[in-house]
Amino acid sequence: MATEAPIEATEVPPASATETVAKQPHKLERRWTFWFDNQSKPKQGAAWGSSLRKAYTFETVEEFWSLYDQIFKPSKLTANADFHLFKAGIEPKWEDPECASGGKWTVTSSRKANLETMWLETLMALVGEQFDESEEICGVVASVRRSQDKLSLWTKTASNEAIQMSIGRKWKEIIDAEKISYSFHDDSKRERSAKSRYTV
């Protein structure tokens, strides 16, 4: 009775390099965390930030798109709610050591579609490390309000005007905004509507 010859290892077709690469997740330069904050029904006497919740931390392109598509679109938010994307390890609070001496670039919009587009463009720029001063950036906040929505890019060193202006010009280009302004967190702590220190 004839027996089948054993298959030599060299006869087994190797998996193509492209298939192997396609199956591997695409790691980002750093880990990022999505946060959620809903201030629509604040509890009496609750401290600011008490409704802030850490949602998901991710480190691959695939995880980012899955989370964005399923959850983290501003159009899914109710009024007085916020989405945050910050570097892992940094909390979206003035008190965080990385944010304490910082400030934020802000753009406002009265159209929900604009906020959605600017939010996505900013997220892609952050996780894709498109800013030359990426180490100076803490994260971004999308705030949905009844009258006007707001997008804020938080940075570490408010007093360094040269760095902030460079970041501001780049961000303005990314989101295709007419005007954005920068305020210091220290000013915001003292006054509800802090004046703008820089504008582009």
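Yeah, the Cβs are placed from backbone N, Cα and C, and that goes for glycine too.
As given in Swiss-Prot:
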type    : residues                              : note
BINDING : 44-49, Lys76, 94-95, 145-150, 189-192 : mRNA binding site
VARIANT : Ile7 to Val                           : In allele A
VARIANT : Ser101 to Asn                         : In strain: T024242; alleles A, eIF4E2b and eIFiso4E-T
VARIANT : Lys156 to Arg                         : In strain: T024242; alleles eIF4E2b and eIFiso4E-T
VARIANT : Met165 to Val                         : In eIFiso4E-S
VARIANT : Arg190 to Lys                         : In allele eIF4E2b
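Reported as a whole number, the C-alpha separation between Lys156 (variant position) and Arg145 (mRNA binding site) equals 26 Å. In this structure the C-alpha atoms belonging to Lys76 (mRNA binding site) and Ser101 (variant position) are separated by 32 Å. A simple Cβ count within 10 Å picks out one of the recorded positions Lys76, Arg145, Lys156, Lys189 as the most packed, and that one is Lys156. Across the structure, Lys189 (mRNA binding site) and Met165 (variant position) place their CA atoms 22 angstrom apart.
Annotated pair Gln148 (mRNA binding site) and Ser101 (variant position), C-alpha to C-alpha distance, rounded: 27 Å. Lys189 (mRNA binding site) carries a helical DSSP state (H, G or I). In this structure, Arg145 (mRNA binding site) belongs to neither helix nor strand by DSSP; it is coil.
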